[in-house]
Each structure stands twice: as structure tokens, then as C-alpha cells.
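Per Swiss-Prot, the feature domain 'LOB' maps to 14-116. Annotation of the mutagenesis experiment Pro87 to Leu in Swiss-Prot: Loss of function in lateral root formation.
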Amino acid sequence: MASSGNGTTAGTGSPCGACKFLRRKCASDCIFAPYFSSEQGAARFAAIHKVFGASNVSKLLLNVPIHDRCEAVVTIAYEAQARLHDPVYGCVSHIFALQQQVAFLQSQVMQMKAQIAGHQTSAAGDLRHSSESTNQFMTWQQTSVSPIGSAYSTPYNHHQPYYGHVNPNNPVSPQSSLEESFSNTSSDVTTTANVRETHHQTGGGVYGHDGIGFHEGYPNKKRSVSYCSSDLGELQALALRMMKN
């Protein structure tokens, strides 16, 4: 696109593309020579001339600083091509299409941000629910007690002795409990001895003549029962004396 100072393309002596299209002699100070080459400038300048006119473009470039004229020529050529492609909107149609694309992309960005926020909120809610469930489970473990363990860990069982079935309206002392125990034992032994003696006299066992029980041939049974009763009486008397002391 560069041309020599005399208005002709360097090394060829041909006019610039604009002058070639206009079929005129290219002057040394041609304003179009630096921007329209002799080979490809004619077709490019044709669209500009058809839309804006050569004289109008020349006046426009004269009002633009030299260091900005190249960019001005590029934009003028773009506007001319857009106007030929779309006589109604020209380059505005391209601008409108780009604006629609920007708006569509912005809406997609907003949707993605909303989805991300929703996922973050859901994740935070799940984490909070999991934490609350864990805390409730740990609290339940700390406060819950096994029924068997509680039955054997009460203060009463640790510190209170067991005296059998005690009536709260009639408390029993250890001495009276021991006396009752010896009395029950003595009465049981006496009852057993009487039963054995009765069946021994009748000639049969505990369950009759043919049953299983204490049969004849054991004359020392009554004697051993008497010894046992006397021993229990002595033990009972000794225990009572020890408790009184």
C-alpha cells in the first residue's frame, strides 16, 4: 500500500488503487496513495467510492491526523462493505448481533451463578444437618444408660445390705433376722426328722412301701438328726450371745 513521494507505487510507476479505479493521474500528494495499493486497492476503493464517494472520503481523511488516517481508512472500508451487504442496517446489524450474544452470555453466567449458589446452600444445609445428627447421637450416647447396668449401679445396691423381703412398716434388725433364720432351719430339720421317723415306723419309704425314700435298715438316721438339731441350737445360742455383746 505504500507509495513513493511522487504519487506512484514504489518500483512500478503505477498509480495508486484509488486513482487507478478513478482512472486519473495519481498526483504526488495523493491522499489515497499511502493506503490503497496498485494491485488490490482498486477493489477495496470501489466499495468506499460507491457508498461514500471519493471526494467525501478525501475531505474526511484531510480532517484526521496523519497518524490516525490508516485506522480511519480501515473503518471506512469496513462500513462500506457492511453497507453493501446490508443496505438497511449496515454495520449496525453486526453491532446488534454482538449485543445479543453478549446479553445471552450474561444470562448464562447469571444462571450458572444461581446454580452454584443453590448447590453451596444445599451443601451447607446437608453439612449442618449431618452435624446436628452427629451431636444428637453423641448426646444420646452420653445420656443413655443400660437397664442392666443401672440395676446394678444404684446407690441402694452399693450401700444397702439385703435382708430378704423387708416390710417398710416393720423393719427387721440383723439380730431378729438371724434368729428367724436359725428358727426356720431348726424347724425344717425337725420336720424332716419327724417325717423320716414316721415312715420308718410304718415300714415304708417316704413315698410308701414300694416308693423311693428312706427305707428300713437305717436305725442311725434318727440319732443323726438329733445331733444336728442340738448342734444348730448351740450355734444359734452362740450367735445370739455374740450379737448381744
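Glycine residues also receive a Cβ, built from the backbone N, Cα and C atoms like all the rest.
Just so you know, the substitutions we noted aren't modelled in this structure.
Residue counts for the domain 'LOB' (14-116) by DSSP state, with H, G and I taken as helix and E and B as strand, are 72 helix, 1 strand, 30 coil. Averaged across the domain 'LOB' (14-116), pLDDT in this predicted model comes to 91.
Packing around Pro87 (mutagenesis position) is summarised by its Cβ count: 9 other Cβ atoms lie within 10 angstroms of its Cβ, all protein chains included.
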